[in-house]
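Asks: Pasting a structure below so you can have a look.
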Amino acid sequence: MARHPWGMERYERVRLTNPDKVLYPATGTTKAEVFDYYLSIAQVMVPHIAGRPVTRKRWPNGVAEEAFFEKQLASSAPSWLERGSITHKSGTTTYPIINTREGLAWVAQQASLEVHVPQWRFEDGDQGPATRIVFDLDPGEGVTMTQLCEIAHEVRALMTDLDLETYPLTSGSKGLHLYVPLAEPISSRGASVLARRVAQQLEQAMPKLVTATMTKSLRAGKVFLDWSQNNAAKTTIAPYSLRGRDHPTVAAPRTWDEIADPELRHLRFDEVLDRLDEYGDLLAPLDADAPIADKLTTYRSMRDASKTPEPVPKEIPKTGNNDKFVIQEHHARRLHYDLRLERDGVLVSFAVPKNLPETTAENRLAVHTEDHPIEYLAFHGSIPKGEYGAGDMVIWDSGSYETEKFRVPEELDNPDDSHGEIIVTLHGEKVDGRYALIQTKGKNWLAHRMKDQKNARPEDFAPMLATEGSVAKYKAKQWAFEGKWDGYRVIIDADHGQLQIRSRTGREVTGEYPQFKALAADLAEHHVVLDGEAVALDESGVPSFGQMQNRARSTRVEFWAFDILWLDGRSLLRAKYSDRRKILEALADGGGLIVPDQLPGDGPEAMEHVRKKRFEGVVAKKWDSTYQPGRRSSSWIKDKIWNTQEVVIGGWRQGEGGRSSGIGALVLGIPGPEGLQFVGRVGTGFTEKELSKLKDMLKPLHTDESPFNAPLPKVDARGVTFVRPELVGEVRYSERTSDGRLRQPSWRGLRPDKTPDEVVWE
């Protein structure tokens, strides 16, 4: 049987006490057996109680003693339990909401044998509509199980006439329960009215066997078809709940074939568990729209978004690139470090008391904790006293990682499990190396620094990327300042006279730059890998993106190097930027390699300098930063004079006047979580040659379907020819409007060095 997502929750925060206490004397059933039953049945039970206020009926001393109902959640209840409040005439009652296996474990620990819920769920903290109808078939004195089943089939027939499905249960007490899922939720009052009419209709059709009246004196020899439990204020024993009877019976889902069996009887908890492998959840369609637990369910249950600055997203996490990590210094009750690795839309998290080991000679404890949201990659702040994890948290390091092995058992904290293993190579500013996390037992893992594998091959290097920001507050003591050159980013691998040039995406582009052949001779005594920019210069010697787009043979194109990644068999990725810069300048001294001068002064002076020189902007680099291939790092900050944005072409409009035979404007978008977002049109900045070239390139990409995630505004949709979103360009613009459009965009050119999936808002 496939496991339901609810079954993946952990329960290490619930400690079972008095496991040997006998709760069912007639069978000797202990509290430990009850606890194990609820843990085992949670995968199918939780969807039918999720989102609903839970009333518990407790037998702390067993079913031979008195029981009591408990609605109000005690102040001592754990903070991670989800809550919901209902205001009654007598006041407000706060109920537990059991959305997880762990929550059901808490119910069992309290000896709450019976779980009762209404037929509605909370919605945004308030009482929502009924999602299902329930009929309780309560037998009067002398009524047999066969007669109950006869009435159940009659109810089913009436529901079928209404195009509604009906699901039967033996209640575990005396009667039967029938559940009817509602395709469209209705008010509890509406559900009660419908159920009452069905009951009254059967009472009229079968007056000797059915009554819809609550008066007990009228029930002898009849089945009371109880419709009243659909009232918003009433509850019903939950499917799969134990019953507080002499024997540990269960409100057990049954098949309709069983309801026709004259030998039908109530089932014990062990029998219900045995049936799971054969039948699965017979009620699965009943609550198919239940709020599905995801990997952040436990995380959310431990935090109140109104009380903590931590991110508490409501959305189900979406899978990302599985390549980011963060280490946070957490000044909680005890100082420790939290390692978080992006995986399948969440951050798999470990508390590491002494941080990751620095050498291969030592191992350190790492305690697995609940998955955290992706937003936690950037979280820092103070968690208030009284909240989970209270204390100050700062980002100690962050970066990217590569995976060799990532095995985290589904039952992460099973005390008998020791099969988890993670091997990753971390690329951060402080941590850079190969690490293993090995599960020793349950939630305890071991963190080990491994020997690094052979250095990455030069042909595998990807460019390090800068983060958008302002350099105004940066000082020259900590930061170096370079010009941001208006060209194409390239990686050059010069190996003793052999030259290879790759674009930012790794595409081989050696043939596109015949002007760089001389570098092979200039660097013939070395094997060197350089990072830099291919630039086309205008008449005044300033890099021009327009010239780069439309370069002719006579266009002056140069390679401007600004970093060195490899030299004669040695990787320089871990060297400080200051040391790499010295090596680069020494390599260029007296040769043909161009290394542009750094900019003078602090951040403001550097920006003023590039304004006067008409450069694109400034890139600030920390003197002590390492080179982090393929990662957008906060160690490099780019600050542009002009607003520029990479865009994806999603269509074009016919021109007018002199452009009537070609393109008048391009229709632009930026990829996002929901698809390609329309950001406007651009109709200026083109040369006639560019427009002709664009038309030829877009013609084979024609499509009848819009590539955008929403219909275009009417004024923009008129006369549009849609194309497949495969070409990337760049525009300059004045500002971004509140609805996500680019104001006054001007075309700068195509970006053949970029792919659509690389385009994001800058």
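Just so it is clear, glycine is given a Cβ too, placed from its N, Cα and C backbone atoms.
Predicted, not measured: the structure shown is a model, and the values here were computed from it.
This is the feature table in Swiss-Prot:
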type	residues	note
ACT_SITE	K484	active site, N6-AMP-lysine intermediate
BINDING	K57, H116, 136-138, 171-177, Q229, T235, R243	substrate binding site
BINDING	H330, H336, D338	Mn(2+) 3 binding site
BINDING	D486, E616	Mn(2+) 4 binding site
MUTAGEN	D136 to A	Loss of templated and non-templated DNA synthesis, but not ligase activity
MUTAGEN	D138 to A	Loss of templated and non-templated DNA synthesis, but not ligase activity
MUTAGEN	E310 to A	No effect on efficiency or fidelity on NHEJ of blunt, 5'-overhangs or 3'-overhangs
MUTAGEN	H336 to A	No effect on efficiency or fidelity on NHEJ of blunt, 5'-overhangs or 3'-overhangs
MUTAGEN	K484 to A	2.7 and 3.7-fold decrease in efficiency of NHEJ on blunt and 5'-overhangs respectively. Considerably decreases NHEJ fidelity on both DSBs. No viral infection
MUTAGEN	E533 to A	3-fold and 9-fold decrease in efficiency of NHEJ on blunt and 5'-overhangs respectively, with very decreased fidelity on both DSBs. No viral infection
Asks: For D136 (mutagenesis position), what is the secondary structure by DSSP, using just helix, strand and coil?
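Replies: Reduced to three states, the DSSP call for D136 (mutagenesis position) is strand.
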Asks: Given the recorded positions D136, D138, H330, E616, tell me which ones have a C-alpha lying within 10 Å of the C-alpha of L176 (substrate binding site).
Replies: D136, D138
Asks: With every protein chain in view, what's the tally of Cβ atoms within 10 Å of the Cβ of D136 (mutagenesis position), excluding that atom itself?
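Replies: Counting Cβ neighbours of D136 (mutagenesis position) within 10 Å gives 21.
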Asks: Starting from the Cβ centroid of H330, H336, D338, the recorded Mn(2+) 3 site, name every other residue in that chain with its Cβ within 8 Å, sequence order please.
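Replies: Here the nearby residues are Q328, E329, A332, L335, Y337, A351, V352, M393.
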Asks: Could you check which of the recorded positions (D136, H336, E533, E616) sits closest to R243 (substrate binding site), going Cα to Cα?
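Replies: That would be D136, the closest of D136, H336, E533, E616 to R243 (substrate binding site).
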Asks: Are any of K57, D136, E310, H330, D338 (the recorded positions) within 10 Å of D486 (Mn(2+) 4 binding site) when you go C-alpha to C-alpha, and if so which?
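Replies: So the list reads none.
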Asks: Around D136 (mutagenesis position), which of the listed recorded positions (G172, Q229, E310, D338, E533, E616) come within 10 Å, judging by Cα atoms?
Replies: Q229
Asks: Closest of the recorded positions to E616 (Mn(2+) 4 binding site), Cα to Cα, picking from H330, D338, K484, E533?
Replies: K484
Asks: Check the DSSP secondary structure of K57 (substrate binding site), expressed as helix, strand or coil.
Replies: strand
Asks: Starting from the Cα of K174 (substrate binding site), work out which of the recorded positions (H330, H336, K484) are within 10 Å.
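Replies: Passing the 10 Å Cα cut: none.
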Asks: Taking the Cα atoms as reference points, how far is E533 (mutagenesis position) from Q229 (substrate binding site) in Å?
Replies: 73
Asks: Here's one to test understanding: among the recorded positions D138, H330, H336, D338, whose C-alpha is closest in space to the C-alpha of Q229 (substrate binding site)?
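Replies: Comparing Cα positions, the candidate nearest Q229 (substrate binding site) turns out to be D138.
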Asks: Within its own chain, what residues at least 6 apart in sequence put their Cβ under 8 Å from the Cβ of D138 (mutagenesis position), listed in sequence order?
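Replies: Result: K174, G175, R219, V223, F224, D226.
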Asks: For H330 (Mn(2+) 3 binding site), which residues in the same chain are close in space, meaning a Cβ under 8 Å from its Cβ, but six or more apart along the sequence?
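Replies: Long-range Cβ contacts: H336, Y337, D338, A351, G389, G391, D392, M393.
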